[in-house]
Structures are given as C-alpha cells and as structure tokens.
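Have a look at the structure below, then the notes.
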Amino acid sequence: MGRRARGRRFQQPPQPEGEEDASDGGRKRGQAGWEGGYPEIVKENKLFEHYYQELKIVPEGEWDQFMESLREPLPATLRITGYKSHAKEILHCLKNKYFKELEDLEVDGQKVEVPQPLSWYPEELAWHTNLSRKILRKSPLLAKFHQFLVSETESGNISRQEAVSMIPPLLLNVEPHHKILDMCAAPGSKTTQLIEMLHADMSVPFPEGFVIANDVDNKRCYLLVHQAKRLSSPCIMVVNHDASSIPRLTVDVDGRKEILFYDRILCDVPCSGDGTMRKNIDVWKKWTTLNSLQLHGLQLRIATRGAEQLAEGGRMVYSTCSLNPVEDEAVIAALLEKSEGALELADVSAELPGLKWMPGVSQWKVMTRDGQWFADWHEVPQGRHTQIRPTMFPPTDLEKLQAMHLERCLRILPHHQNTGGFFVAVLVKKAPMPWNKRQPKVQNKSAEAREPRVSSHVAATEGNPSDQSELESQMITGAGDSETAHNTENTESNEKKDGVCGPPPSKKMKLFGFKEDPFVFIPEDDPLFPPIEKFYALDPSFPRMNLLTRTTEGKKRQLYMVSKELRNVLLNNSEKMKVINTGIKVWCRNNSGEEFDCAFRLAQEGIYTLYPFINSRIITVSMEDVKTLLTQENPFFRKLSSEAYSQVKDLAKGSVVLKYEPDSANPDTLQCPIVLCGWRGKASIRTFVPKNERLHYLRMMGLEVLGEKKKEGVILTNENAASPEQPGDEDAKQTAQDPCVPDSVPGCDAAAAEPSR
C-alpha cells in the first residue's frame, strides 16, 4: 500500500462545520480552525489544600491570601548584571526613560504598574512589575521596552529571573577568591549571579576563584553554556555529571596532589515545584504527595555529596522551589543527623534586610497519595517501607531536634511579597564528615600514581554517596592493580607533556551525550604565539600558558583563555570529568591573516580580559567617534575626530583596540569605559562587535534604535556608504568574508537617532 493510501486509510471522516468535539472540551471547528483555544486549567487541587492546611506552614488567618496569590500570574522580574561597569548606566536608562514611558499606560484595560525595586536586593539592581511575559511580547505599546529587554538580555547586561531564585547566590556570600560548585546549575540564572560576584572587582581580569557549573542533563548543559557565555568570564567551567555522585577532583599544589574542596556550594536540587504554581499551571492538576516522596532520596543524596566536597569553614546553600517539609526540613534534618556535628545551620536572618520569610518548621507529618497520614516511621506499614523512608520524618529525640535549629531555615510564601514559593537553608561545615575523617587531605605523587582513574560514565551512574565515598577512600589510599597504575602514570605524563585534556587513549566506557572537542593548551614554545605577542606588545605578565584551542589537528582558528586555577583543574582531572565548555574566545584567525604582521585578530568576547595586557594598537576615541563606529559600516578615517585620526593614520593594517574613557568633568556624557575590537583597513576602520552589544552601547550613549526587525540593515547615508571606486571597498570586502564579523545594527543611524537621555 502506498504512502498516500496509508494516510487516507486512517483519516477521520470530515466533521460538519461548527460541530462540537466532545474530546476537546466543547470547542468548535470552523473554517479558520479550532475556535476558543484549549480549555483553561482550573486552578484548584483539593489534595494540595488539605495537605498544607494540615501542616500549618501558612500563618493562621492568611490561608485565603495564600491561595489567592497562587492563582494570580507571577510578576515579571529582571536583574541588572552588577559587576559590569555599565550597571549604573543601564539603571539610569531604565529609570529615566523606559520606566517613565510606562507611567499612565494601560494594556487590555489593565493599568501597567511601573516597575519597583526589590527591597531586599542590593543597590536597586533587581526590579519587578505586574507585566507578564505574554503581555510584554504581544502588546505593541510595550514593543520598545520588550526590544530593550531582549537585546540587553542577549548582551548579558540584564537577566530575566524569578525573584526568589536570586536569593540563594546572595546568601552564599561569594568573594572573588572562592572556589564554587553549582551542583544542579541549568538553566543558569543562579550561575550567572555567582559569576558576577566573582568579578566584583573589574580591574582584576583573572579572579583567583572559579565556578564549576554541573547538570545531569546533557542538553540542558548547552543552555547553561549559552547563559554563561553572555558574561564572558574565563572562570567558568560547565560539566555534565549526576550531582549525587559528582567526582571528587584533585589539583596540583607545589608538586603535590590535593583534593579540591569548594569554599561555596549551591545545591538547588530537583523538586516537585509546588512553589511555582503561579508560572507552571500544570502543577495544579499534576500535584500529589507522591512527587515529594519519590524525590526525597535523590535530594538527600545530592545534599550529602555536596557536604562531602565542601571545605571546612565553607558555606553550602540548599534550596528548592517546593513548600513541602519532606523535600525541605526533612532533608536538612537527615543531613545534620548524618554529619554528627560536622554541619550546622547558619543564622542568616539579618543578611537580606527587607526580605519577608517564615522560619522552618520542626514538626510535620507525611501523607500518602490517597490521603493517609503518618506522624512517625513506626506507624508506616511494612508494605509502604519502600515508598516512605525514616529520613522523611522529624527526629524523635527532642534534644537533638532543638540542637538542629531548623527554625533558621527560610520559607518564602507567595503572598508575602508577591513572589513564588521557595525554601532556603544555609549550612556551614565545621569539621570533616564522619565517614571522611580517615581520608588524608594531601596525596603525594606515589599515591597519585597508584590511583585508579574512574571514567565519567561510572561516576555518573553511581547512586549512593556513601558507596562513592568508600570508592574514593580506596582510590586515595592507593587500592588498585599495578597495570591500572602503570597506565595512569603514562597518561598523566602524556597530559603534562602535550597539554591535551580530552578522552584518555585507553579504551573506556562510552560517555552519553555529544562527544566534545578536546581542550588543548598551547605549549610555551609554540611558534604561533611570538607574532601575536610582538604585534600587540603584550605585557610580560600575560599568562600565555592559559591559552588553549579545541583542536589537535590542522590550523588553529580560534584561541581561548581560562584562568590559572581552571587550567590546574583541567590538567589534573581530564579523565574524571565530562567537560562541556570552558574558557572565552580571545583571538580569531583572519582569512588572509598572512598578509599582515599577525594572523590573529582580537575577539570582542574576551577583550575586557585581554585589554589590561595589551600595550600597542590602542586608539583612544571620543563618544562621537564611538557613535560613528557603531552606526556606520566602514567609516573612513576622516569621519573620526582629529585626535583619533592622528592615532590611526600611522598604524599598520590589522586588528586594533578602540578605548573610550569617560569624562568626569562632563556628567552628561557616558560615565563608563568602553573597549571595542576594531579593524584598521587601508582607508577605513570598522568594529567587530555583536549586534546586541552595539545596541547596548548606543542606548547608553543616548541613541534610540529605530528598527525592530532583524532583517532591517544599517541605515547609511550616501556619504557614509563606500562605493566600489572608493578605497574603503577593499576593506569592506575583506571583512565581509570573515565568518566572525557580527551582524549589522538594525535600523540605526546617528543622524536619525533621537536622544533618550
């Protein structure tokens, strides 16, 4: 039977126009298709209400407010990237232009609430409004504001993030020297906050600390990479492991192998998500207590694994978007009991003034899906022991329970500050975990040589933290056969010799997910680097050993850079970790680079990291020069100011740095520095800046972008456009062939732009 015949065989008979389909909730089908859309989800769940009323986590007299807030849509929130020097300028632009335009504005009969700052977030860098994402996307009255949000989000200057999810990174108290592990990082909004805190001092291109962001889902790891890339940090590594058995890493310290313990750990575990009902309305019809019972064990294993890898004196934040004590206090109580005093709950009540929260509870009951309650483990019948575990109940020893101080946990209720529901607990490590006390902190070289390496697949499938600890204990004490030790020793020596961090040469179990390109550090004697060093007059302090590529064969097209600390992690753990991405792009090969003195041009992604080390080919430009460079495709030298022209005319062709320094004596001008990558051609100059970043700089300088569609090109006047007879055309042709050239700026012209400041 042919394909068409098969299709006709199973076709439904035609339905008369306007006839109702009972299977689709009474919707009618007309000529234009289904009318009325899908039936709305009823925001009711009797089991949910019965469960939480019985637990009494909502204060007396507030239940109706609590339920009413859950049925309301979640307000939109945004956070300004705090570490960037442009944060104040973005805040100024938001408050004095976009927010003012929202005053007295109505959309679909609803008055638009002017965004207000979150009272508990520092420096007014987080704001919320009653505008939902749907209204922002659909309303033409808000098109300009929506375009601003999308563009600035892509540039990494703004993050649209739920208010309560901003809390855990703030409570970690991150400092630039901290080594941080984000155990369940995707989609990455909290990870970006952690990166911001590492780069609090913009004058330091390479902080001593770093963030290792992990997620068990291989596909979500790439979403995580996209989020992290917006911040252009050399101190972030994305890895793909099961958080409950994430491998313990080692680093080289003065020739010795030391176990890597983290100063800060974010443990934002998978949960039932009943605190997200305001945005995930599916939870209303799918919620049962079975979700929490099934997740409790995984949550406890992840938290235990995090506690094992936390340094003494370090801080770990455990968080969920669930209000259920089985996922919250029960996990914390079980972890504290297992730690035997090694962990304690920190009192963070004064750390976020303005935040409203409820203290953790010390008594709760467990309910099954069919509504049966149990107050104690001994009440649970034998047939339910696999579903309900002892760790789901509060400790029976009242003295031990009081010593845990579960009231120090924070539970955020939706109706208190118009947010989602959330739970946070901050743990401090006072001593090694009881089962880790016998493990030596430092491994010598002979012990390391005997250490059997574990493939990432084995580590990712190990489910029990205690078993994992036992395995690591054997690894550290040197258990393993001599053949494995011999192979490991050879592998390590090869790693140090060629700097390749990729799959081991010996046959290993196949990893799941996509195969990643290797991370190959460039040897210090590589002939590729001296021309770069000479062309840009790099400072002697430039850490050239931190440069890497993603290929072992052929020409190196792109050079990336990581911090010294992440290089140490990569070189010593290549067989333990499945690394998805790390490093930022700092140089790209030119298509015809051999014609110039240097085959590599600068990449905008890494320019703020590289700039402190560059001593040549820097052109200081004015604000008007920046406007010209960002709104015209290939402006001739004569379009620049006399100061900039005098600098550029004597330079050889090739990549340049364009630097704008703010004038403090003129407060009406842009008050933050700008560093751009450019190309000095034969008679013209251009910038290599991505589209959204261009739009960002233009807005900060008071120019309004007029076009909205991506297909609208740069509006160039006749005097700006280079004709085929003009000398600038050769440069335009050269840059047009370069795959790294960014998109044009849509609908933006310096002459037509209207001031917004």
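Residue numbers in this text run from 1 along the chain shown.
Even glycines carry a Cβ here, placed using N, Cα and C.
Long-range Cβ neighbours of C321 (active site, nucleophile) (same chain, at least 6 residues apart, Cβ-Cβ under 8 Å): V164, S165, C271, G273, G275, T276, G420, G421, F422, F423. According to its DSSP assignment, C321 (active site, nucleophile) is coil. Annotation comment: Swiss-Prot describes C321 as active site, nucleophile.
A 10 Å cutoff on Cβ-Cβ distances gives A186 (S-adenosyl-L-methionine binding site) a total of 23 other Cβ atoms nearby, all chains included. Annotation note: A186 (S-adenosyl-L-methionine binding site) sits in a coil segment as assigned by DSSP. Residues or ranges marked as S-adenosyl-L-methionine binding site by Swiss-Prot: C184, A185, A186, P187, G188, S189, K190, D215, D242, D268.
Swiss-Prot gives this note for the published mutagenesis C271 to A: Loss of RNA methyltransferase activity. Counting every protein chain shown, the number of other Cβ atoms lying within 10 Å of the Cβ of C271 (mutagenesis position) is 25.
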Taking every pair from C184, A185, A186, P187, G188, S189, K190, D215, D242, D268, which the record gives as binding S-adenosyl-L-methionine, the longest CA to CA distance in angstrom is 20
DSSP, reduced to three states, assigns C271 (mutagenesis position) to coil
